[in-house]
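> Dropping a structure here in structure tokens format, bear with me for questions.
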Amino acid sequence: MAQEFVNCKIQSGKVVVFIKPTCPYCRKTQEILSQLPFKQGLLEFVDITATNNTSAIQDYLQQLTGARTVPRVFIGKDCIGGCSDLISMQQTGELMTRLKQIGALQL
């Protein structure tokens, strides 16, 4: 169930972030990504606490990405990590490059 839930969210051409709304790193990640000009429907924040499988979802994220912490940021099918990874990519310009590569932005 958790595996299906996560796998159906992750899609090429889309940015998906698995979050918990009370997490300050999740809020920072949402703030950063929400300022970018995404095409409609290509940025999704998934609140894993809204399911009754939060722990199982985090276990599967651990299996898939090597970490069970949130946020878990996927650009297309690739997990780039969490908030600090996103900030690093933003500072180097790699974030915009990757988002343009998958066609997620309105330019």
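Glycine is treated like the rest: Cβ placed from N, Cα and C.
This is the original sequence, none of the listed changes applied.
Dumping what Swiss-Prot says about this protein:
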- 3-106: domain 'Glutaredoxin' (DOMAIN)
- CYS23 to Ser: Loss of activity (MUTAGEN)
- CYS26 to Ser: Loss of activity (MUTAGEN)
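Surface or core, plus neighbours and distances: that's what I need for these features.
Mapped onto three states, the DSSP output places CYS23 (mutagenesis position) in coil.
Summarising the environment of CYS26 (mutagenesis position), the number of other Cβ atoms within 10 Å of its Cβ, over all protein chains shown, is 24.
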> Can you check how the pLDDT averages out over the domain 'Glutaredoxin' (3-106)?
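When the pLDDT values over the domain 'Glutaredoxin' (3-106) are averaged, the result is 97.
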> Near CYS23 (mutagenesis position), which residues of its chain come within a Cβ-Cβ distance under 8 Å, counting only those 6 or more away in sequence?
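Non-local contacts for CYS23 (mutagenesis position): VAL70, PRO71.
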